[in-house]
Amino acid sequence: MSVEDTQPLITHLIELRKRLLNCIIAVIVIFLCLVYFANDIYHLVSAPLIKQLPQGSTMIATDVASPFFTPIKLTFMVSLILSAPVILYQVWAFIAPALYKHERRLVVPLLVSSSLLFYIGMAFAYFVVFPLAFGFLANTAPEGVQVSTDIASYLSFVMALFMAFGVSFEVPVAIVLLCWMGITSPEDLRKKRPYVLVGAFVVGMLLTPPDVFSQTLLAIPMYCLFEIGVFFSRFYVGKGRNREEENDAEAESEKTEE
């Protein structure tokens, strides 16, 4: 392979390294800004459970190092979540030069909407699901059982719920992409509504902890988001995409001829 052939690859690798470093720096900077408030952040996240615990019950730490490492771990996860827009922008900046004009027009709204939907999903979990789920679980504890949740186990539980609801709220973005690529159409999706409803409960069962309450609270919003995605996908059907591709291809060929 000649030097001329390897030059583009080296350029791309250098650009990729730059974008990865920017992502790492963003996470580290946010983490350093938040680490001082690590205990406050954990208290904020644990508040929905503490409010539902019986009087006199508290959270416990079954590991010697848990009181120190668990809030730090949570703070790092929060830093990753808050830096998501920066990470997505770096991904966009890396792939943008290789995209057609019509693809660039679609990517920016998708990046913005996917970030917003992810945060909305997490907020829905915190403000709606957590109080209902923890209240239900605490009230159904057998008589004589002292409810004292381990702080590390609680973190794993709530992060699983946060991720499940954040990812599930991306359903409209996924549907728009599928219709834009021509893989499916709004008409086909409307015909499959019964299967989607069943699938939403199956996904809720797989993504959430093993209690029917959390599964239902995830499945119902997922189906509603499916309907929202079907509504907006009619503006991004494959025919329009094909026309845009043809126009961009013609523009590229004209530039090449010149």
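Each residue, glycine too, has its Cβ placed from N, Cα and C.
Unsubstituted: the structure retains its original residues.
According to Swiss-Prot, the experimentally introduced change Leu20 to Ala is described as follows: 25% decrease in anaerobic growth and 75% decrease in TorA export. Where Swiss-Prot documents Phe94 to Ala or Leu as a mutagenesis experiment, the accompanying text is: Loss of function. In Swiss-Prot, a published mutagenesis experiment is listed as Phe94 to Ala, annotated Export of TorA restored; when associated with A-211. Mutagenesis annotation in Swiss-Prot: Glu103 to Gln, described as Severely retard but does not abolish activity; the structure shown retains the original residue. For the published mutagenesis Asp211 to Glu or Asn, Swiss-Prot gives the following note: Decrease in TorA export activity.
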Using all protein chains in view, find how many other C-beta atoms are within 10 Å of the C-beta of Leu20 (mutagenesis position).
13
From the Cα of Glu103 (mutagenesis position) across to the Cα of Leu20 (mutagenesis position), what is the distance in angstrom?
23
Distance from Glu103 (mutagenesis position) back to Phe94 (mutagenesis position), taken between C-alpha atoms, in Å:
14
Sort out the sequence-distant neighbours of Glu103 (mutagenesis position) for me: same chain, 6+ apart, CB within less than 8 Å of its CB, listed by position.
none
Other CB atoms, at most 10 A from the CB of Phe94 (mutagenesis position):
16
Under a three-state reading of DSSP, tell me whether Phe94 (mutagenesis position) is helix, strand or coil.
helix
